[in-house]
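Record features, source Swiss-Prot:
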MUTAGEN   Thr288 to Ala  Reduced activation of transcription
MUTAGEN   Val317 to Asp  No effect on DNA-binding but reduced activation of transcription
MUTAGEN   Leu319 to Pro  Loss of activation of transcription
MUTAGEN   Tyr353 to Cys  Loss of activation of transcription; when associated with R-314
MUTAGEN   Glu358 to Gly  Loss of activation of transcription
MUTAGEN   Ser380 to Pro  Reduced DNA-binding and reduced activation of transcription
MUTAGEN   Gly382 to Asp  In ant-2; female-sterile, loss of ovule integuments initiation, impaired female gametophyte development, abnormal floral organs, and loss of activation of transcription
Amino acid sequence: MKSFCDNDDNNHSNTTNLLGFSLSSNMMKMGGRGGREAIYSSSTSSAATSSSSVPPQLVVGDNTSNFGVCYGSNPNGGIYSHMSVMPLRSDGSLCLMEALNRSSHSNHHQDSSPKVEDFFGTHHNNTSHKEAMDLSLDSLFYNTTHEPNTTTNFQEFFSFPQTRNHEEETRNYGNDPSLTHGGSFNVGVYGEFQQSLSLSMSPGSQSSCITGSHHHQQNQNQNHQSQNHQQISEALVETSVGFETTTMAAAKKKRGQEDVVVVGQKQIVHRKSIDTFGQRTSQYRGVTRHRWTGRYEAHLWDNSFKKEGHSRKGRQVYLGGYDMEEKAARAYDLAALKYWGPSTHTNFSAENYQKEIEDMKNMTRQEYVAHLRRKSSGFSRGASIYRGVTRHHQHGRWQARIGRVAGNKDLYLGTFGTQEEAAEAYDVAAIKFRGTNAVTNFDITRYDVDRIMSSNTLLSGELARRNNNSIVVRNTEDQTALNAVVEGGSNKEVSTPERLLSFPAIFALPQVNQKMFGSNMGGNMSPWTSNPNAELKTVALTLPQMPVFAAWADS
C-alpha cells in the first residue's frame with residue numbers, strides 16, 4: 001500500500017489537505033530532512049466539544065458501495081472523537097489504511113477496539129483487556145458489510161481530486177456562523193451534515209497517546225452524542241425551512257407578485273375578489289363602476305359614428321351615473337332599444353319596456369340620450385342631473401363648466417342660482433365649440449344654433465333661445481299702457497313718417513291727452529304734431545333692441 005508520508009514536499013501538502021490535519025513547522029522540517037521520527041500530541045478538544053458537533057452521516061463512494069465513514073452513535077460503525085494520534089509503522093509510514101482494511105463481524109462489540117500492539121506488531125493473544133489500554137483511535141469501527149473493494153473505494157476517496165476540492169469547500173463553509181452550529185460542522189452538497197477529519201500534530205506534545213477510556217464511559221458518550229445530534233438536526237431543519245421561506249418572501253416582494261400557495265411544486269396565484277372596491281366591471285352589460293366614487297355608470301358604444309381624422313369607428317355615449325346597478329342596466333337597455341331596435345341584446349327582457357318604447361318613437365337618438373341623463377341620479381362630478389353642472393361646496397350655488405375646449409382644459413362658464421340656468425349655459429357653450437353634433441342637456445331645437453355660431457361671445461340662455469324678438473317688460477302697468485297705445489293708433493296713418501322720433505326709450509309712454517297738459521295744451525302744440533298718439537305708437541314700435549351684456553363673470 002502506498003504511504004501517505006512521502007519525501008516530496010508537494011505530497012506533504014496534499015496529505016495535509018486530504019486528511020484535514022495540520023503539521024507544524026518543526027514537523028515539516030523533520031519531513032524535509034527525511035527523518036521518520038514523529039512527535040504526537042493529544043487532541044485539545046474535550047468530549048463535550050466533540051459531542052456538540054453535528055454528525056448525521058456522510059457516505060462516501062459510489063452507489064454500488066455500502067462503505068461509509070460516520071460520526072455518531074451508529075452501532076454499525078463511526079468515528080466518535082477526533083483522533084489524537086496518527087498511527088505510524090516502524091518505518092515511519094502511516095498505517096491508517098491497514099487499520100481500515102480490517103473488518104469486524106456484525107456482532108462485534110465496542111470493547112474490541114484496536115490495541116497498541118496492533119499498530120506496532122507486538123500484539124499477543126493472551127493479552128488481557130484490562131492490561132491493554134485503548135488507543136484514542138478506538139472509536140473507529142468498520143462496516144459490517146464485507147466488500148472486496150473497500151480499500152479501493154476509501155483510497156479513491158482520499159486520492160480523488162474532486163473530493164479534495166469538496167473537502168476544502170466544506171472547510172470554508174465551516175467558517176460561516178449562520179450555516180454551522182458553533183462552527184463545529186459543515187453542510188455538504190450531498191444533503192448530509194458532515195464533519196471533516198481534523199487531526200493535529202504538535203511537536204511540543206508528549207507521546208501520551210494512550211487513554212484509559214472504559215466501556216461504560218463510551219456508552220454514556222454515545223448516548224449523549226445521539227441526543228445532541230437529534231436536537232441539532234431538528235434545529236437545523238427548522239432553520240433551513242425558515243431560510244427558504246424568507247428567501248421566497250423576498251423574491252416575491254421584489255417581483256411584486258401576489259400571495260401564492262405552494263402545493264406540490266406548483267404555485268397557485270389567487271385572483272382578486274369580485275366585490276373588491278375600485279373594480280370597473282359589473283354583471284350587467286354596458287355598466288361600469290367608477291373607481292373613485294363607487295357609483296355605477298352606463299355607456300353605449302355607437303359604432304355608426306365616424307369622426308374625421310380617427311381611424312377607429314364609433315364613440316362612447318354616456319348615459320348617466322346611478323347609485324344602483326340595476327338602474328344603470330335599465331338605462332343601457334333603453335338606449336340600446338333606441339339605437340338598435342328590439343332585436344338587440346339587453347340586460348332585462350324587452351317586454352318590460354313597452355311604455356318606454358312608445359315614448360322614444362317621437363325623439364331622436366340624441367334627444368333620448370339627454371332624456372335618460374336627466375333621469376339619472378347624478379353624474380360622477382356632482383349631484384346635478386344635468387351635464388356640465390356641479391354644485392359649489394361652499395355657498396351651494398350651481399356652476400357650469402365644459403371640458404376639452406380651451407387647450408384641453410376645463411372652461412369655467414359661471415355660477416348660477418338654478419340648475420336649469422347652468423345647464424343652458426353649458427348647452428350654449430357646447431353648441432358654440434362642437435356644432436350641431438354637441439350633446440346638450442335640453443333639446444337642441446330650443447336654441448338658435450345659427451345665432452350662437454355666428455356670435456363672437458357666448459350668449460346667455462335668454463338670447464340663445466329661439467323666437468326671442470319681443471321686449472321683456474317687467475312692470476305690468478307699463479305693459480298695459482303699451483298695449484293701449486298700439487290699439488289706439490292701429491287704424492290711423494302717419495302723415496309725416498320721415499319725422500319720426502328716434503330717441504331710445506327704455507319704457508313705454510302712456511297715452512297723451514289734453515288733460516295731462518292742461519286746457520291750453522292744444523293751442524300751444526307744435527304744428528308738426530297732428531296726432532301725438534300715432535307718433536307715440538310709432539316710437540313704441542320702432543324702438544331699437546337694447547344691447548344685453550352677453551358675457552358673465554365669476555361672482
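Positions of Cβ are set from backbone N, Cα and C atoms, glycine also.
For all the noted positions, this structure keeps the original residue and models no substitution.
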Work out how many Å separate Thr288 (mutagenesis position) and Leu319 (mutagenesis position) at their Cα atoms, rounded off.
11
Cβ-Cβ neighbours of Leu319 (mutagenesis position) (radius 10 Å)
23
Within the same chain, the residues at least 6 apart in sequence whose Cβ is under 8 angstroms from that of Val317 (mutagenesis position) are His299, Leu300, Trp301, Asp302, Ala335, Val369
According to DSSP, does Thr288 (mutagenesis position) fall in a helix, a strand, or coil?
strand
Might you list, by sequence position, any residue in that chain lying six or more from Glu358 (mutagenesis position) with a Cβ less than 8 Å away from its Cβ?
none
Run through the Cβ atoms and count how many others sit within 10 Å of the one on Tyr353 (mutagenesis position).
18
